[in-house]
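One mutagenesis experiment catalogued in Swiss-Prot, ARG200 to Cys, is accompanied by this note: About 50% ribosome rescue activity with ArfA, initial rate. One entry in Swiss-Prot concerns the mutagenesis experiment SER205 to Pro. Its note says: No longer forms a detectable complex with TnaC-stalled 70S ribosomes. In Swiss-Prot, the entry for mutagenesis SER205 to Cys states: About 50% ribosome rescue activity with ArfA, initial rate. The structure shown retains the original residue. Quoted from Swiss-Prot, the note attached to the mutagenesis of PRO206 to Thr states: No effect on ArfA rescue of stalled ribosomes. While the structure shown retains the original residue, Swiss-Prot records the mutagenesis experiment GLN252 to Glu with this note: Loss of methylation. No longer allows ArfA to rescue stalled ribosomes. GLN252 to Ala appears in Swiss-Prot as a mutagenesis experiment; the accompanying note says: No change in complex formation with TnaC-stalled 70S ribosomes. Quoted from Swiss-Prot for the published natural variant THR246 to Ala: In strain: BL21 and MRE-600; increased termination efficiency.
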Amino acid sequence: MFEINPVNNRIQDLTERSDVLRGYLDYDAKKERLEEVNAELEQPDVWNEPERAQALGKERSSLEAVVDTLDQMKQGLEDVSGLLELAVEADDEETFNEAVAELDALEEKLAQLEFRRMFSGEYDSADCYLDIQAGSGGTEAQDWASMLERMYLRWAESRGFKTEIIEESEGEVAGIKSVTIKISGDYAYGWLRTETGVHRLVRKSPFDSGGRRHTSFSSAFVYPEVDDDIDIEINPADLRIDVYRTSGAGGQHVNRTESAVRITHIPTGIVTQCQNDRSQHKNKDQAMKQMKAKLYELEMQKKNAEKQAMEDNKSDIGWGSQIRSYVLDDSRIKDLRTGVETRNTQAVLDGSLDQFIEASLKAGL
């Protein structure tokens, strides 16, 4: 015999939670806007303006994530109720178990949509840039920066985000000195914004012939891509623009022209650079776009003391600004802000970061 009342209570609970989300996420307005966007994308001349078409496509994906999920929730809950009625009438435990399994799947889907309420910031839905900088410590720190780069690239891949290496400076022996990665996808900045800070590694160094334990630091800094229509005034006199040859491993594909571009904003000391295109003009445009994004983020941080402290972390690679500790010898990774801890260090280094990110977002960091 199976208990039907607890399942009916769950259906009622999910129905109420869905209704709350419909209001909070403005379902009716989003559904109407989705119809408008679909109509625009069906126009034969829409691709005459590729940037606008791409923006509409991105908007459609974001709208569908809300509208389609809530539509599926409504239909799914009705279907589960129907299955339960059949199970009771036929006294069929197999049908009952099928209904419960469908209900479990619906609850997980709803929980994912509820989590999007964490993304309430103005730019949470934007694409973003991730800067990783090796701290002092030479080869060991540079290898750690490379491990972080791999970890974030794996994480982004697992979430279906697109990644692009904008600039990378290789280490002298191993690893990297720094890297800038562009991460594109739905709520990329919202997902990654709490990852800004210093990451501490403790391990027996493979670069130490004595096998001694070393502590290394690398910093991560996340900032949103700013739309071109955002008004950020940059005085050309405040900029120093340098061009240089693209670094590479050698061979016939090395770029022998000075196409790489580095831009320094003298008043703030902010530096952006790009070398991923053979065209100096395109690299300069990309570096200016990053500069605009960084200056916008700096303005946002001036209005928010907590974010300002986060920006300070970027230049303070040491004990005081750590967000996470990776102690590989003890098989322990711990987030120092939320207390979330795991023993599965390899999974985390392979990109399994959601438990840390979700906890920090829920904590309002």
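Cβ atoms are placed via backbone N, Cα and C, with glycine included.
Overlay of Swiss-Prot annotations on the structure.
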residue : record               : DSSP (3 states)
ARG200  : mutagenesis position : strand
SER205  : mutagenesis position : coil
THR246  : variant position     : coil
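The two recorded residues, PRO206 (mutagenesis position) and ARG200 (mutagenesis position), show a Cα separation of 17 Å.
With a cut-off of 8 Å between CB atoms and residues at least 6 apart in sequence, the same chain places GLU140, GLY211, ARG212, ARG213, HIS214 near SER205 (mutagenesis position), listed in sequence order.
Note: the CA-CA distance between ARG200 (mutagenesis position) and THR246 (variant position) rounds to 30 Å.
For the recorded positions ARG200, PRO206, THR246, the greatest number of Cβ atoms within 10 Å around a candidate Cβ is found at ARG200.
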